[in-house]
Every structure is written in structure tokens, then in C-alpha cells.
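Listed in Swiss-Prot:
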type	residues	note
ACT_SITE	Asp386	active site, proton acceptor
ACT_SITE	Tyr471	active site, schiff-base intermediate with substrate
BINDING	His520, His522, His684	Cu(2+) binding site
BINDING	Glu572, Glu641, Phe663, Asn665, Glu667	Ca(2+) 2 binding site
MUTAGEN	Met211 to Val	Increased activity towards 2-phenylethylamine, and decreased activity towards methylamine and benzylamine; when associated with N-394 and G-469
MUTAGEN	Tyr394 to Asn	Increased activity towards 2-phenylethylamine, and decreased activity towards methylamine and benzylamine; when associated with V-211 and G-469
MUTAGEN	Leu469 to Gly	Increased activity towards 2-phenylethylamine, and decreased activity towards methylamine and benzylamine; when associated with V-211 and N-394
Amino acid sequence: MNQKTILVLLILAVITIFALVCVLLVGRGGDGGEPSQLPHCPSVSPSAQPWTHPGQSQLFADLSREELTAVMRFLTQRLGPGLVDAAQARPSDNCVFSVELQLPPKAAALAHLDRGSPPPAREALAIVFFGRQPQPNVSELVVGPLPHPSYMRDVTVERHGGPLPYHRRPVLFQEYLDIDQMIFNRELPQASGLLHHCCFYKHRGRNLVTMTTAPRGLQSGDRATWFGLYYNISGAGFFLHHVGLELLVNHKALDPARWTIQKVFYQGRYYDSLAQLEAQFEAGLVNVVLIPDNGTGGSWSLKSPVPPGPAPPLQFYPQGPRFSVQGSRVASSLWTFSFGLGAFSGPRIFDVRFQGERLVYEISLQEALAIYGGNSPAAMTTRYVDGGFGMGKYTTPLTRGVDCPYLATYVDWHFLLESQAPKTIRDAFCVFEQNQGLPLRRHHSDLYSHYFGGLAETVLVVRSMSTLLNYDYVWDTVFHPSGAIEIRFYATGYISSAFLFGATGKYGNQVSEHTLGTVHTHSAHFKVDLDVAGLENWVWAEDMVFVPMAVPWSPEHQLQRLQVTRKLLEMEEQAAFLVGSATPRYLYLASNHSNKWGHPRGYRIQMLSFAGEPLPQNSSMARGFSWERYQLAVTQRKEEEPSSSSVFNQNDPWAPTVDFSDFINNETIAGKDLVAWVTAGFLHIPHAEDIPNTVTVGNGVGFFLRPYNFFDEDPSFYSADSIYFRGDQDAGACEVNPLACLPQAAACAPDLPAFSHGGFSHN
């Protein structure tokens, strides 16, 4: 081969290499070799989508920071200079405890929503502690109209029949601080010898923390609380590190200097005082168990012991979200509703419409309850009525990518509680659409003809979470394309524990060297104001029965034929079902309007609950949460029965401000505006796998609202997400199967916002 030929070949090789390099560079970005980027997915809904927000959409919106500020300014002017900031208030002070939305009367709200009447006055409800009056009391004041208040109306007598006794008031944060100061500065030094020996006691107990129990006493009028002491484990759950010491603090007096320790409990024995405990310890009469203050092998921490792995799965919206959130109003192609938070009762939704038709006026959490057992006084007496602490008040910021999908829409919540200025919980709600990874319906046919039809289950979810001391509750409202609404709550967080001593098998399981996981029940109560094709509804119960019969074509043989039983429930007592009693498998509210097939249009209440036994009715405090006895009760709706519980029930369950059982007074429920009251709950016997945290798996309960002859067929039949193809069609063609278009329709990268967290203090 001559040199000329070699030169030509070299030139051709160089040209080929250059061409290949150019091809490679075309496929790479112009930033020095990074791979080309997919376009970002749209971050907003396409403008052509049909859903819109009606002008009256903010009727149920929680109060804004500006409204809260205006109410507080007005109350300060009207109540005078003696008003103290609740953040620093002592029991003998006057202070504004809370301000929140006063919900409008239903008749006025519907007149506005449905008939265009002027909106009802926007009002606030304030709870005020009057500790400086000759007869200290608690008052409820309605303030309006907002945003420029001009009147204040005391509704305490109207709603409760008289002034609210002062001992029923919730415990302020300042009161807890004063109790801690009393315990650590005045009381614990009296037992410093024992505490040094057992618990690595430091000056004024700085390595220890207290945890409250409730209710506070044994009879109406008491205000005496058992406090457990725990190691203060930084960055982890102290709830698992009980040191075995519990103190009964009487804090009824208006002057904290007069508060006393009524009883002491230490590792299985009772004492009259810490001084007595110390004296017996010095005399060698106390059996002391030395408890390490560094946890048990780190299993108490939520920090993973392994490094991060590959990124987990991520759902995104390839063509932008298919819903919108404006203020408190959510709208999608199927659903519209308003959402909010009661400061004490927690999450609630209003004016729920499916394809434009109202199904529900209100679904709201009313109360949550945890009843404990154990062989220590704190464990055996604890009945946490969480509304007394505040399921809205203790709502927490939602952590993007853990508490909700990373790309969910996050909404803040403004509140005014124990403060003179409003605060904000960032990311208190999340709203998202989610593919459940499950078909809502489907059929694959190989019989006579060949076809497939189905619809992926895609739901719209609004979520919030509350952390009540050790437990975290997840509150979900799920909207399904079939017209069903699902209400679900989950429990997670840390278990409440007790110091391990004596015969503990009756009260739970040992979960670490010195820790008993104490048995308890969880229950939550919900108000469901269904308006099924109008305000006039009836309650129907349907079930099944096997009826013996002779076989028609062979009379000598017997057959058990399955039949449907139907019964109209006409009185409240008929529609009140106790926990553990037989409940109709189908119970639904129906209108006097029929569907195409002649059946009354109805919505079924389907419960998913495995509640523990309710507190026996002969208990002195059972009236304080009498709703717990009923898995379901349907009553006439009344404005004077807005809630099944009260923020004041926690501290006086013996003479409760609201007794739900009074709602069930055997009035007619035929053709009336009705409310269904639903209880969901479960028994929790803590076990080793509850360490470090209880998991949500298997610890979620709730109920469904499902259409029952409300439509003429399944409304999801009309879903644009439906898939259908025959055996003689090309299922890989876009015009046949929309899923075949995904490689093009979803060829985008989700626009992930930078991670942020709402923080650990509210601003």
C-alpha cells in the first residue's frame, strides 16, 4: 500500500471520527458534556380544564392573620386593660385563650350557596378565661362582623346553660411551666439522694422531663394531675425512658405558691411526699433499680443506622396537576369542597360536591380518645380526650416526601391560641392526586369475545397531621372517582410507656429492659352531615337472611335461599348502634327521589373499625365521652348540637360540658335533615415492633361514604382515564389505548421544588 493510499485512509478516518464526535455532541448539552435534559413537566393545570371556583368559595375558610389580629384588637379594647397575654397568664389573670372561625348557620350558608342570598356575617368565636373575677369562669364570645368587628356577644349561657366552671379550662403552657418549676426547683431536691442513686440526678433535675396525664382528678371540681418523670433523651423520644417516679400535683389554687404534691409513686410503691421517699431510701427501705440514662442500644432514635440508598419511587403530574387549590377551596374535574381546621376538634371539610351536586354539607372530626391501662397511677388513670389539648392547635408541618408526596400542594394554617398575636403553621395541609396502583374496576375477557376494559384508581386526597404528646395522627379525606368518600385516620409516633415492675403481663408487653408498653385504645368521632339529593333524608337498614324452602323442581329437597332484608329506621333510638352490637351490613341515608331504576337515591355508610371495648357505662367519667359507646348513631341535625364533644370535657368528664348521649332522645329521623355520627377505633397492645415508633400499617381505621343507587350506573364509566381495547385492535396504538401515548405524554422531568420544612416553632 503506497503512502498516498495510506494518507487518504487516514484522512477518511479523521473525518469519520470527527463526524462521530459531532453526532455525540449533538446528543449532549452545550454545558461541557452534560446529558441533554428532558423538558420540565407543567407545574400548573392546563388552562383548558373545565373546573372553576365559585365566587362564594371562602365561606368556610378559617380566619386569616388579618382577621385574627382584628378580633384580638377588638377584644383588647372591649375587655379592658386587665387582659393579660395568655402566653404569660397565671390562673388568677384574665386572658384570651383562643380565637377561631364561628361557623355560619347552615340555613344561612345554603341560602347563600344555593339561592344567591347575601353571605352570612363572618364571625369569630373567642374563649376567654376570667381568673381575676370574684367568681372565676370561662366565657365564649362571638365577635363580628369580620374583617371589621363592631359587636361582641356572650353565648356561654345560651350554649351551656350557665357560666363555665373555671376548673374545666384547659391547662395553659404557662401553667405547665409553673408546675415544672415547682417540681424541679422545690420538690425534687427533697429526694436528691435517691435521684442521684437511681437516675444520675443533676442540679434541679435538668436531665429529667415531665409528662402530663389527664383527666385531672377523680371527681368534678378537681384539678390534680399525675406527672411521670422521664430521662430527657435529646433528639429522640423520651416517652420510652420512664424512671419510675410519678407525682400527683394539686394545682387547683389560683396562686401557684399554694400548689402541692398530694402523692408520690416510685417503682411500685406509694409515698405521701418526696421527703418521706427520701427518708425511707436513707433508711434502706426502698428497693432502687438503677436505670441507664442513655437509652437501650439506640433503638429509641428515629435516625437510621444505615446510609441512604437509591431514591424511592416518585409520582408526578406529566401534564400538570389536575386539581386546583384557591384559599380553602379545592376543585377538580369531579370534586369541589372546602377544607379547614377546628382549633380543638381538628380537620373538617364542607360543601362537598361531586360533578356539581352536593353530597355532604360537613364532615368533621369531633374528638379523639385514648384510654390506657397499667399498674402505675399515671397509666391506670389516663384518658386523653385530645380535643382538650387541641387537634388543630397541635397540627404539625407536613414534611415533603414523607408525610405527603413530594409534589403535593401544601397550604399554611393561621391560628390564635395562647397568644395575643396570630401564628402560622407552614404546610399544615397537603392536597394531592395519587395513582393507587390498583384498578378501580377492570375485566379481561377470554370468554366468547376478547377485550380488556379498566380504570386505574386515581384519588384526590386532603391530609393533615396532629402530634398529641407522644402520638402522631394522620387525618385523611380521600375522594374516589366512583363518587365515594373515604375518611381514614392512622396512628404513629411513640407509644406511651410505664416503668416496668411487678406483674406486667396484664397491662401490655415489655419493650426494653425497664419499659412496659401499656395497653390502650384509640377512638375518633366524626360528624357526617350528608345531604342526599336534598335536606330531607330517611335511614334504611339492609342485610341478608337465609330462608329455607323446598326446591321447586324437586320438592323432596330443601334449599337455603339467600334474601335481602330491608327496614326503614324511623326513630333515633333505632339508628343508634352500640359498639359490639349487631349493625346492619348496609345502612344508608336516602332521599325521596329515585334513580332511573326506581330506587331511592342513597349514600351508604360503611365502617372500617376494630374498636376496643368502651369505658363501662357505670364509670363516673363515661359521660365525658359517651360517643365512644356508639359505633354509629343518626340524629336530627340541630344548630344547638354542633359538636359531640367540647374542649372542656377533658378536665371535667364527670360533669361534661357536652354529653353526646343527650343527642339521642328518640326523635323522628324520617324525612329530616340528618347527621350520622361515626366512631372508628382500635385496640393497641404495644409490642417489640412498636420500638422506636408505631407504624401506620394495620393501624388505620375509618369509614366510607359510598353511593347506593344514587346514580343510574357507576359514574366512573365516564372517566377520561378509562382504558378499553379488543383483541383485534393494536393495543400499542395511541388512538386505541391512551396508555400507549405515555412515552410521549409523560416524556418530561418533574419540576421538584427545593426541600423545605415548616420548622419546629410557629411564627
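A Cβ is built for glycine as well, from the same backbone N, Cα and C atoms used for every other residue.
This view paints the features noted in Swiss-Prot onto the structure.
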| residue | record | DSSP class |
| --- | --- | --- |
| Met211 | mutagenesis position | strand |
| Asp386 | active site, proton acceptor | helix |
| Tyr394 | mutagenesis position | coil |
| Tyr471 | active site, schiff-base intermediate with substrate | strand |
| His520 | Cu(2+) binding site | strand |
| Glu572 | Ca(2+) 2 binding site | helix |
| Phe663 | Ca(2+) 2 binding site | helix |
| His684 | Cu(2+) binding site | strand |
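Within 10 Å of the C-beta of Glu572 (Ca(2+) 2 binding site) we count 21 further C-beta atoms, all protein chains included. When the recorded positions Met211, Glu572, Phe663, Asn665, Glu667 are ranked by how far their Cα is from the Cα of His684 (Cu(2+) binding site), Met211 comes first. Between the CA atoms of His520 (Cu(2+) binding site) and Tyr471 (active site, schiff-base intermediate with substrate) there is a gap of 12 Å. The Cα atom of Glu641 (Ca(2+) 2 binding site) lies nearest to that of His522, taking the recorded positions Met211, Leu469, Tyr471, His522 as the candidates. Reduced to three states, the DSSP call for Glu641 (Ca(2+) 2 binding site) is coil. When other Cβ atoms within 10 Å of the Cβ of Glu667 (Ca(2+) 2 binding site) are tallied across all protein chains shown, the result is 13.
Distances between the Cα of Tyr394 (mutagenesis position) and those of the recorded positions Tyr471, Glu572, Phe663, Asn665 are shortest for Tyr471. Note on proximity: among Met211, Glu572, Asn665, the recorded positions of the record, the Cα nearest His522 (Cu(2+) binding site) is that of Met211.
Across the structure, Glu667 (Ca(2+) 2 binding site) and Asp386 (active site, proton acceptor) are spaced 30 Å apart at their Cα atoms. Listed in chain order, the extra residues whose Cβ falls within 8 Å of the Cβ center of the Cu(2+) site residues His520, His522, His684 are Ala370, Ile371, Tyr372, Ala491, Val519, Thr521, Gly612, Gly681, Phe682, Leu683.
Taking the centre of the Cβ atoms of Glu572, Glu641, Phe663, Asn665, Glu667 as the Ca(2+) 2 site, the nearby residues of that chain (Cβ within 8 Å, site residues left out) are Thr635, Gln636, Lys638, Asp662, Ile664, Asn666. Counting in whole angstrom, Met211 (mutagenesis position) lies 35 from Phe663 (Ca(2+) 2 binding site) by their C-alpha atoms. The separation of Asp386 (active site, proton acceptor) from Tyr471 (active site, schiff-base intermediate with substrate), Cα to Cα, is 11 Å. His684 (Cu(2+) binding site) is surrounded by 22 other CB atoms, counting those within 10 A of its CB over all protein chains shown. Note on the recorded positions Tyr394, Tyr471: the fewest other CB atoms within 10 A surround the CB of Tyr394. When the recorded positions Asp386, Glu641 are scored by other C-beta atoms within 10 Å, Asp386 scores highest.
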